[in-house]
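Notes follow once the structure below has been shown.
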Amino acid sequence: MALDVKSRAKRYEKLDFLGEGQFATVYKARDKNTNQIVAIKKIKLGHRSEAKDGINRTALREIKLLQELSHPNIIGLLDAFGHKSNISLVFDFMETDLEVIIKDNSLVLTPSHIKAYMLMTLQGLEYLHQHWILHRDLKPNNLLLDENGVLKLADFGLAKSFGSPNRAYTHQVVTRWYRAPELLFGARMYGVGVDMWAVGCILAELLLRVPFLPGDSDLDQLTRIFETLGTPTEEQWPDMCSLPDYVTFKSFPGIPLHHIFSAAGDDLLDLIQGLFLFNPCARITATQALKMKYFSNRPGPTPGCQLPRPNCPVETLKEQSNPALAIKRKRTEALEQGGLPKKLIF
């Protein structure tokens, strides 16, 4: 068994260091058997005492789920093997991510580009939800793009099967800026709506080229949501007041969506409105979103091979584009993950 693990590890030739997070290091490598370029995510499992932090559970969950999934818009897990206190996951190599594209001010994102990114995101998400899986951590840097412009959902460390009646989940999921209001109010029972709200935030970020609702705390996040979209009433969201962490907010009128997204047509505004419905039971699903007029109306989505590619190194873009927001994003993610990331997080 040990020889098998060692031979599998030797199968991959490391080519470049891609990034490091609190629990994982990512390398670009070449599969010597197939000559395929891959990404290896080396996770530090640690000792049993550290397993209480969920490191082991997160890695095993990601492996288990990805082994069962196969879709053009879901990252492919090619191999997985353990050695000592580490486990290595071998993935499709992806050239960049949506956060890099959004931040590269030298790129012009046309309506057709944005439609293509949203189409691929929703197709991958529809597949997940049809297989009773919530991603629970959708954000631009978890939407990866390969050299052919194909977008794939990645980082399934927080993903979870759903559908069991009366089953409670943790509400401490999804990076705060993309977190649905029901999670911010402490909901323990939730469904696909948490992913759909995150998609709405990603779509808004594609249109505005900056994070839509960059809150500093859960309370500030809710305040930003209500100031922008209006404070929901009990008629709009019947179960709101019964949520564990519900607090009463000032009644904000909100800003009309066509004022925020002034270049968006009615079909796109309808999609945005459906994604940002406060009542999670009324919020549109991925399947419903894909059937909306926005995706059938002109212009059509840009083919993947014609989508823009970043002109600057990834690190330069992530650190130099809007430095204040970049620092704020890193600080927010670090606090939620319990430590400071050293470089890119795969």
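Positions of Cβ are set from backbone N, Cα and C atoms, glycine also.
Taken from Swiss-Prot, the feature domain 'Protein kinase' applies to 12-295, supported by sequence analysis.
The ATP binding site annotation in Swiss-Prot covers LEU18, GLY19, GLU20, GLY21, GLN22, PHE23, ALA24, THR25, VAL26, LYS41.
LYS41 (mutagenesis position) falls within a strand segment according to DSSP. Counted within 10 Å of its Cβ, the other Cβ atoms near LYS41 (mutagenesis position) come to 24, all protein chains included. For the published mutagenesis LYS41 to Met, Swiss-Prot gives the following note: No effect on interaction with HINT1.
Taken residue by residue with DSSP, PHE91 (mutagenesis position) is part of a strand. Record note (Swiss-Prot), mutagenesis PHE91 to Gly: Enhanced capacity to bind ATP analogs. The unchanged residue is displayed.
Marked as active site, proton acceptor by Swiss-Prot: ASP137. Reduced to three states, the DSSP call for ASP137 (active site, proton acceptor) is coil.
Here Swiss-Prot describes SER164 to Ala as a published mutagenesis experiment; the accompanying note says: No mitotic repression of transcriptional activity of the reconstituted TFIIH complex.
Annotation of the mutagenesis experiment THR170 to Ala in Swiss-Prot: Total loss of activity. Total loss of transcriptional activity of the reconstituted TFIIH complex.
Looking at Swiss-Prot, you'll find the mutagenesis THR170 to Glu noted as follows: No effect on interaction with HINT1.
There are 19 other Cβ atoms within 10 Å of the Cβ belonging to LEU18 (ATP binding site). Counting every protein chain shown, the number of other Cβ atoms lying within 10 Å of the Cβ of ALA24 (ATP binding site) is 23. The shortest Cα-Cα distance from LEU18 (ATP binding site) to any of the recorded positions (LYS41, PHE91, ASP137) is found for LYS41. The Cβ of GLU20 has fewer other Cβ atoms within 10 Å than any other of the recorded positions GLU20, ASP137. On a Cα basis, VAL26 (ATP binding site) lies 4 Å away from LYS41 (mutagenesis position). Looking only at the domain 'Protein kinase' (12-295), the predicted model's pLDDT averages out at 92.
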